[in-house]
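Annotated features, as they stand in Swiss-Prot:
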type	residues	note
MUTAGEN	V40 to C, G or N	No detectable phenotype
MUTAGEN	V40 to D or K	Normal growth stops, without cell death, due to increased membrane permeability to potassium ions and protons (permeability tested only for D substitutions)
MUTAGEN	S58 to C	Readily forms disulfide bonds with cross-linkers, suggesting that individual S-58 are only 3 Angstroms apart in the closed state, versus 33 Angstroms apart in the open state crystal structure
MUTAGEN	A158 to F	Decreased conductance, due to decreased diameter of the channel portal
MUTAGEN	S267 to C	Provides biochemical evidence for heptameric structure upon cross-linking
Amino acid sequence: MEDLNVVDSINGAGSWLVANQALLLSYAVNIVAALAIIIVGLIIARMISNAVNRLMISRKIDATVADFLSALVRYGIIAFTLIAALGRVGVQTASVIAVLGAAGLAVGLALQGSLSNLAAGVLLVMFRPFRAGEYVDLGGVAGTVLSVQIFSTTMRTADGKIIVIPNGKIIAGNIINFSREPVRRNEFIIGVAYDSDIDQVKQILTNIIQSEDRILKDREMTVRLNELGASSINFVVRVWSNSGDLQNVYWDVLERIKREFDAAGISFPYPQMDVNFKRVKEDKAA
């Protein structure tokens, strides 16, 4: 009896296979196609990821940033590949995409600060407003850039402090790069007493800047009376020099101005104010 049941089961299974042969063949083809999609997608993801990494390294982009962005490209391609494979075997990909979208939204809301810094880091890498080794002012913080990472930028101030600034704050503020241009301009505002001889002051200032070798003579040099101030007449001196010489030129020229003016008897007045008193006579009693 049991032998008959086994035979009947085998016959039933055979009949079902024959009846559903087309359906099984279709499923088999879809599964093989899905596997092929996954294999090809993984190969393409690796090739494109490596190409992106090499491209960014060739453009001297930080290795950490290059690795992160290339990995982001790779996993993005893999995600699309898996969705395509699921669709090939009959899974409703619309619901999968909806779930992934909801999960991504939740993660984005939870990490919006970090994602903002990430997006800002990508923009800094793409547009390169500053590079490691350059002296910059980032939102009021000045120093030498040590590294530009995905989420933050590290810099050293002139007094030796190490400061880490989130990239989101950098993008939202002003970026001043002091190192990008090879030459820069110094400006001096020199105030002298009102009884000083204007021509003598201009001649001394002109001689000082003409004799300074680090000042670029092929650039415009300005020595002009700029303002009649409350306590002094103010001259403006504008000169150009190489960026590396800028600060030393400023200090040395300022010292020479003081020495030359002292030798010529030209004084630098202190802020002063004239106060006039007016006597008011009291009315006599009637």
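Quick reminder: no glycine exception, Cβ is built from N, Cα and C everywhere.
Heads up, this one's the original sequence, none of the swaps are in it.
The model shown is predicted, which means the values in this text are computed figures rather than measured ones.
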Handout entry: Other C-beta atoms that fall within 10 angstroms of the C-beta of S267 (mutagenesis position)
Key = 13
Exercise for the section: Using a 10 angstroms cut-off on Cβ to Cβ distances, just flag whichever of V40, A158 is the loneliest among these mutagenesis positions. Expected result: A158
Practice task
Specify the secondary structure state of V40 (mutagenesis position) as given by DSSP, simplified to three classes.
Solution key: helix
Fill in the blank from the handout: Around the Cβ of S58 (mutagenesis position), other Cβ atoms found within 10 Å total 9
